[in-house]
Amino acid sequence: MLNIAALRQQQIPLAAEPRSPVPFHILMKPIGPACNLACRYCYYPQDETPVNKMDDARLEQFIRRYIAAQPAGAREINFVWQGGEPLLAGLSFYKKALALQARYAPDGVTISNSLQTNGTLINDAWCRLFREHGFIIGLGLEGNEALQDYHRPDKRGRSTWSAALRGIDLLHQHQVDFNLLVVVHNEMAAHAAAIYVRLVSLGARYLQFQPLMSEGAALREGYQLSADNWGRFMVGIWRQWRKRCDRGRVFVINIEQAWAQYFTHTSGSCVHSARCGSNLVMESDGQLYACDHLINTEHRLGRLDEQTLAAAVDASVQLPFGQQKSLRRECQTCSVKMVCQGGCPAHLNAAGNNRLCGGYYRFFSDILAPLRPFSRDLNGLKAWRAAFVGTAHTA
C-alpha cells in the first residue's frame, strides 16, 4: 500500500514548483535499461549499465512536480513510460503511480498514460489495468517472425514472436488501444509491402515506423540504415497503404503527422518540430536528459532533486542541438522543410548533415503531392478533406 504521508516526509523541500512557460513532456524510464529481451540493435549498453527500479519516494516527487510544473492552462497531462521493458517495474508500481496522479491532478485536468512495451510480458492483469485507466500502448515488433526472432530474441537467444503475438491478442480481447512500433533497418527495405500486410493482419489500426539509430549495440552489430533504404521502405509503406484503400481504417502515424503538420504548421513529433528540447527523459535514478537518443554527459541536465523542472526545460530548449536543427542551408531551400524540419539531431553525421535526408525527401515528396493544391491553413485542410471523402485511393 502506498503511504503518502511517509513519502511527503521524504520530499526535498521546495517552496513551490514554478510552472514552465512552455509545454513539455518527460519520458519516464522507471527501470532504466532493464529488459527481458536482447535486441541486437538496442542503444542501451545493458552489460555495463547498472539497473535500479525507481523507488516510491522518487516516483512521488516526480509525479507531484511534473503535474505542478505544467504551463498554466494545461488541460491534459500525459505520462509516458518506457524502458528497457517498463512492465518489469511490476503492476504495483503503476497502481502507485495512478494513485499519485489522482491525488495531485488539479480539478478539470485530464491525466493520460502511454506505455511502450515489447509485449511479451502482457497478461490479463496488465490488460485490465490498461483498460480501466485508458492506457495507450505502443508495442515494439519486427515486420515478421523471421526478423523478430533474429533481431529481437530473449536473453537466452530464443524466439519472442509467439509471446509478442499473445500480448497483441490479449490487448484485442480486452479492447486496449495500441499501436505497433516498428524499427526499420536495411534488411527490411525491399519488403515494405509484405511487412505492411503482415502487420495489418494482426489487427493493428495504428502503425509507426522508426529509423534505426546507429548507436550502442547497433554500431557493434553493424547496423546502419541508409537514407536510400529509409526512403525506399517508407514509400513502399505509403504505396501499399494507398493500394489497399486503408485510409480511415489503418493509421500510419508517419503519414498522418506529416499531413497534419502541412496544414497546421505544428508537429506531433519532436523529430520533425522546428526545434526540439521540450521532450525530456528521466532515468530511474532521477537523472534528466535532453533527449531519449542523446543520453550522455553532453546532454545531461542534472538530477530531478537538483533543480526545478522549469529550469531543466529551459536548459534543454537552449541546447544548441535543439535550436539549430533545421538551420542548415540545404534545409532552408528544401521543398519538404515544412514537414521535415531537418529531422532528429541524433541522426547528424560528422559534417552536420542528417544521414537520412535523402530518404525523408523521397518519402515526404510522395505523400505531400496530393496536398500541394491546397492552402496550408485550416481552410485548405477543410477543402482537402472534402475533396477526398470517399476517394481514399487517390489521397
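For all residues, glycine too, the Cβ spot is worked out from N, Cα and C.
Look at Asp292 (active site, proton acceptor): DSSP puts it in coil. Around the Cβ of Asp292 (active site, proton acceptor), the number of neighbouring Cβ atoms within 10 Å comes to 18. The feature active site, proton acceptor is assigned by Swiss-Prot to Asp292.
Per Swiss-Prot, the feature [4Fe-4S] cluster 1 binding site maps to Cys35, Cys39, Cys42. A coil conformation is recorded for Cys39 ([4Fe-4S] cluster 1 binding site) in the three-state DSSP classification, outside any helix or strand. Within 10 Å of the C-beta atom of Cys39 ([4Fe-4S] cluster 1 binding site) sit 22 other C-beta atoms, taking all shown protein chains into account.
Taken from Swiss-Prot, the feature [4Fe-4S] cluster 2 binding site applies to Cys270, Cys276, Cys291, Cys344, supported by similarity to another entry. Cys276 ([4Fe-4S] cluster 2 binding site) counts 26 other C-beta atoms within 10 Å of its own C-beta, drawing on all protein chains shown.
Per Swiss-Prot, the feature [4Fe-4S] cluster 3 binding site maps to Cys331, Cys334, Cys340, Cys357; the stated evidence is similarity to another entry. With a cut-off of 8 Å between CB atoms and residues at least 6 apart in sequence, the same chain places Lys337, Cys340, Gln341, Gly342 near Cys331 ([4Fe-4S] cluster 3 binding site), listed in sequence order.
DSSP assigns Gly84 (mutagenesis position) to coil in the three-state reduction, outside any helix or strand. Residue density at Gly84 (mutagenesis position): 26 other Cβ atoms are found within 10 A of its Cβ, drawing on all protein chains shown. In Swiss-Prot, a published mutagenesis experiment is listed as Gly84 to Ala, annotated Drastic reduction in AtsA activity. Abolition of binding to AtsA. No binding to SAM.
Counted within 10 Å of its Cβ, the other Cβ atoms near Leu87 (mutagenesis position) come to 24, all protein chains included. The annotation that Swiss-Prot gives for the mutagenesis experiment Leu87 to Ala reads: No change in AtsA activity.
Less than 8 angstroms from the CB of Leu88 (mutagenesis position) sit Ile31, Ala34, Cys35, Asn36, Lys53, Leu121, each of them six or more residues away in the same chain. Among the mutagenesis results in Swiss-Prot, Leu88 to Ala has the note: No change in AtsA activity. The residue drawn here is the original one.
Within 10 Å of the C-beta atom of Cys291 (mutagenesis position) sit 22 other C-beta atoms, taking all shown protein chains into account. According to Swiss-Prot, the mutagenesis experiment Cys291 to Ala carries this note: Exhibits reduced solubility and drastically reduced activity.
Around the Cβ of Cys334 (mutagenesis position), 19 further Cβ atoms fall within 10 Å across all displayed protein chains. Here Swiss-Prot describes Cys334 to Ala as a published mutagenesis experiment; the accompanying note says: Unable to activate AtsA. No FGly detectable. No binding to AtsA.
Phe24 to Leu appears in Swiss-Prot as a natural variant; the accompanying note says: In strain: Isolate 13. For the recorded site, Phe24 (variant position), the DSSP three-state label reads coil.
A C-beta separation below 8 Å, combined with a sequence spacing of at least six in one chain, links Asp177 (variant position) to Phe135, Ile136, Ile137, Tyr206. Under the three-state DSSP scheme, Asp177 (variant position) falls in the coil class. Recorded in Swiss-Prot as a natural variant, Asp177 to Gly carries the remark: In strain: Isolate 13 and Isolate N2.
For the naturally occurring variant Val197 to Asp, Swiss-Prot gives the following note: In strain: Isolate 13 and Isolate N2. Under the three-state DSSP scheme, Val197 (variant position) falls in the helix class.
Counted within 10 Å of its Cβ, the other Cβ atoms near Thr333 (variant position) come to 7, all protein chains included. Among the natural variants in Swiss-Prot is Thr333 to Ala, noted as: In strain: Isolate 13.
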Among Val197, Cys270, Cys340, Cys357 [recorded positions], residue with fewest other Cβ within 10 Å:
Val197
Measuring Cα to Cα, how far is Cys276 ([4Fe-4S] cluster 2 binding site) from Cys291 (mutagenesis position) in Å?
9
Can you give me the Cα-Cα distance between Cys344 ([4Fe-4S] cluster 2 binding site) and Cys357 ([4Fe-4S] cluster 3 binding site) in Å, rounded to a whole number?
10
Those recorded positions, out of Phe24, Leu87, Cys334, that come within 10 angstroms of Cys291 (mutagenesis position) at the Cα:
none
Cα of Phe24 (variant position) to Cα of Cys270 ([4Fe-4S] cluster 2 binding site): how many Å, rounded?
11
